[in-house]
Amino acid sequence: MTNIRKTHPLAKIINNSLIDLPAPSNISAWWNFGSLLGVCLVLQILTGLFLAMHYTSDTTTAFSSITHICRDVHYGWIIRYMHANGASMFFICLFMHVGRGLYYGSYLLSETWNIGIILLFTVMATAFMGYVLPWGQMSFWGATVITNLLSAIPYIGADLVEWIWGGFSVNKATLTRFFAFHFILPFIILTLAAVHLLFLHETGSNNPSGIPSDSDKIPFHPYYTIKDALGALLLILVLAALVLFSPDLLGDPDNYIPANPLSTPPHIKPEWYFLFAYAILRSIPNKLGGVLALIFSILILAIIPLLHTSKQRGMMFRPLSQCLFWLLAADLLTLTWIGGQPVEHPFIIIGQLASVLYFTILLVLMPIAGIIENNLSKW
């Protein structure tokens, strides 16, 4: 009798994706982050669903409803903090996942990579709108500043901003629509993630050595199911520690002050995972220039495959490129730190230098390093 998991229409899809999937035998822990992102997404959808049952998207009651969730709803505080800190874990996994793709040349799987970039933009949009919902000071002013960036678009900018706001400032209409979008987007992310996996399974996964592994494949189950389960356990352990010991570590104290349009906080800044892009935005004095730099700082990932000059796929055997990669990682940490600092000397110049270095490494130095390494390998 044929095994039901190989014949049943639904079970067959699961079988081909999670059980009998041929996987390279040498993929390291850096390949765990894809499944961890799946765990984060499911966790966010579940905690978000329970929060939505008690949240009210009205400017007069939004802040109070969050207080109500934390004080009166049974285990509401843990659901709220798991959702808020779950977003931070989501972005840590995202950055690791993208970094892995850059390091090992996974961007050469172009369809998977491009869907990944769309996913990154969608997750960033979702997180931004989620940050507006508690209707604290940073929620309100963050929404005002970031949506206002669209006014830099020539001709239609001002009308576009008012259309998004649903009025002449961030108001009740803005909050309601942001809640609606924040609720629907994770399901769009789920669909995009399925397409991401579909394209990945068309070509098969990359591996640390960067050479084809068709001659050396092992079944996904039990080898990588147990490995992913361990990764998920560690992720939940870190998240639990964060939620139970210091839930406000990554948040902003200003968000415990109800939104007040008449009082601007001394330093408006987004959540920590957007600070690198925010620093790039602020490093350019011109508004439109800043917005373009902000968009291009993420969109630059789309042209990375075109800038690949090396004969080798990954950076495993390319010391020059490795140095540049870790310089890029340090540069992003510097930008993240600068994004959280006030706009004054010496932070302005540090931010500008770090921004220039970011684009220089990706657009100029890495392609040159690839060519140099090609020539060195001939010796």
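Backbone N, Cα and C define each Cβ position, glycine as well.
Annotation source Swiss-Prot lists heme b b562 binding site at His83, His182. What Swiss-Prot lists as heme b b566 binding site is His97, His196. Marked as ubiquinone binding site by Swiss-Prot: His201. Here the residue is the original one, while Swiss-Prot reports the natural variant Val356 to Ile with the comment In strain: Isolate 3. Among the natural variants that Swiss-Prot reports, Ser377 to Leu is described with the note: In strain: Isolate 223.
Within 10 Å of the C-beta atom of His201 (ubiquinone binding site) sit 14 other C-beta atoms, taking all shown protein chains into account.
Here the C-alpha separation of Val356 (variant position) and His97 (heme b b566 binding site) works out to 24 Å. Taking the C-alpha positions, the distance from His83 (heme b b562 binding site) to His97 (heme b b566 binding site) comes to 21 Å.
Within 10 Å of the C-beta atom of Ser377 (variant position) sit 12 other C-beta atoms, taking all shown protein chains into account. Nearest Cα neighbour of Ser377 (variant position) among the listed binding-site residues (His97, His182, His201): His97. Sequence-distant neighbours of His182 (heme b b562 binding site) (same chain, six or more apart, CB under 8 Å from its CB) are Gly48, Thr126, Met129, Gly130, Leu133, listed in sequence order.
Residues near His196 (heme b b566 binding site) in space but far in sequence (CB under 8 A, at least 6 apart, same chain), listed by position: Thr112, Ile115, Gly116, Leu119. Look at the residue listed as 'ubiquinone binding site': DSSP puts it in a helix.
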